[in-house]
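Swiss-Prot has this to say about the protein:
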DOMAIN    25-309  domain 'Protein kinase'
BINDING   Val31, Gly32, Ser33, Gly34, Ala35, Tyr36, Gly37, Ser38, Val39, Lys54  ATP binding site
ACT_SITE  Asp169  active site, proton acceptor
MUTAGEN   Thr181 to Ala  Loss of enzyme activation
MUTAGEN   Tyr183 to Phe  Loss of enzyme activation
Amino acid sequence: MSQKARPTFYRQELNKTIWEVPERYQNLSPVGSGAYGSVMSAFDGKAGLRVAVKKLSRPFQSIIHAKRTYRELRLLKHMKHENVIGLLDVFSPATSLEGFNDVYLVTHLMGADLNNIVKCQKLTDDHVQFLIYQILRALKYIHSADIIHRDLKPSNLAVNEDCELKILDFGLARLTDDEMTGYVATRWYRAPEIMLNWMHYNMTVDIWSVGCIMAELLTGRTLFPGTDHINQLQQIMRLTGTPPASLISRMPSHEARNYISSLPHMPKRNFADVFIGANPLAVDLLEKMLVLDTDKRITASQALAHPYFAQYHDPDDEPEADPYDQSFESRDLEIEEWKSKIYIQNRN
């Protein structure tokens with residue numbers, strides 16, 4: 001791998017933080033900040049477009065931080081798909097490993113997220129088809145690389161004025177219990193098996209989330225706005241019914257088996273009665289996504305071939321990803337070792 005030529009950097013203080021960026025990035029202005037860093041929009045003079053520049057907060061604060069930084073960099077570098085956020089540039093002002101403390105990532109600047117769009121307007125069935133088709137097209141690609149998003153929700157789906165969609169923040173989420181507690185959107189879109197640790201989950205946790213998102217686009221309301229884990233599960237089972245004995249017996253968790261078995265029996269509702277007025281094909285697809293048994297839940301590839309997407313589905317234009325080496329996930333390295341790996345990724 002060849003090394004990038006080092007650009008000229010300039011310094012600027014924004015929101016009480018020093019930003020040190022290459023001269024090609026001008027007119028920095030704050031977009032937002034989260035637990036893992038803050039984001040500025042900037043004009044990329046070289047490419048002639050506005051971009052998002054993310055400065056990771058304390059990327060090497062702990063082994064967990066350093067590994068997360070490495071994971072994010074590797075994932076973004078691997079993703080090359082129209083419906084998935086990819087990496088345009090990565091840089092650090094450091095000239096040596098010793099001085100390497102900051103990591104900046106540059107991605108496409110996306111305008112609204114799906115949350116903004118649902119709040120502002122009632123979507124037509126055609127809009128819903130196109131948006132959900134793009135999410136599934138992205139998931140087919142991500143899942144083919146053995147990557148699970150784990151945290152799909154409307155705020156992680158960026159949409160531009162042409163209704164073109166990109167998935168953000170994927171594969172990073174190894175969410176802790178406290179982030180899932182209470183009346184939080186993070187949990188409303190979560191598959192029950194991941195929320196309650198029922199069993200080893202698979203790629204279809206993301207399909208459950210798509211079902212929740214699709215239902216919300218069709219109705220304008222959150223499908224399962226649970227106030228806590230238990231209430232969330234009750235809301236889910238009012239629609240899906242309680243799990244059959246055959247599914248309960250496959251749950252490795254003794255606690256989960258006992259708890260689910262103790263619940264009063266609830267029958268599955270007729271989805272057509274719940275989603276009144278929706279396209280029958282949309283209802284049929286929802287019924288195949290919102291299935292408690294992960295082995296029976298539809299996959300992204302299967303969903304793309306569903307008749308609901310007849311006007312968009314093109315098997316020759318729904319690509320898969322190159323294999324993605326995740327062997328680093330099982331490695332226990334020291335902070336300095338992760339830092340060195342990130343430095344090499346940053347230089348190339």
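A Cβ is built for glycine as well, from the same backbone N, Cα and C atoms used for every other residue.
Just so you know, the substitutions we noted aren't modelled in this structure.
Distribution of Swiss-Prot features across the structure.
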residue : record                       : DSSP class
Val31   : ATP binding site             : strand
Gly37   : ATP binding site             : strand
Asp169  : active site, proton acceptor : coil
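Rounded to a whole number, the distance between the Cα atoms of Asp169 (active site, proton acceptor) and Val39 (ATP binding site) is 13 Å. For the pair formed by Gly37 (ATP binding site) and Asp169 (active site, proton acceptor), distance between Cα atoms is given as 12 Å, rounded to the nearest Å. Rounded to a whole value, the Cα-Cα separation of Ser33 (ATP binding site) and the residue listed as 'active site, proton acceptor' is 13 Å. The C-beta environment of the residue listed as 'active site, proton acceptor', restricted to residues of the same chain at least 6 apart in sequence and closer than 8 Å, consists of Ile85, Asp151, Asn156.
Taken together, the residues of the domain 'Protein kinase' (25-309) have an average pLDDT of 90. For Val31 (ATP binding site), the same-chain residues 6+ apart in sequence whose C-beta sits under 8 angstroms from its C-beta are Val39, Met40, Ser41, Ala52, Leu109.
Looking only at other Cβ atoms within 10 Å, the busiest spot among the binding-site residues Gly37, Val39 turns out to be Gly37.
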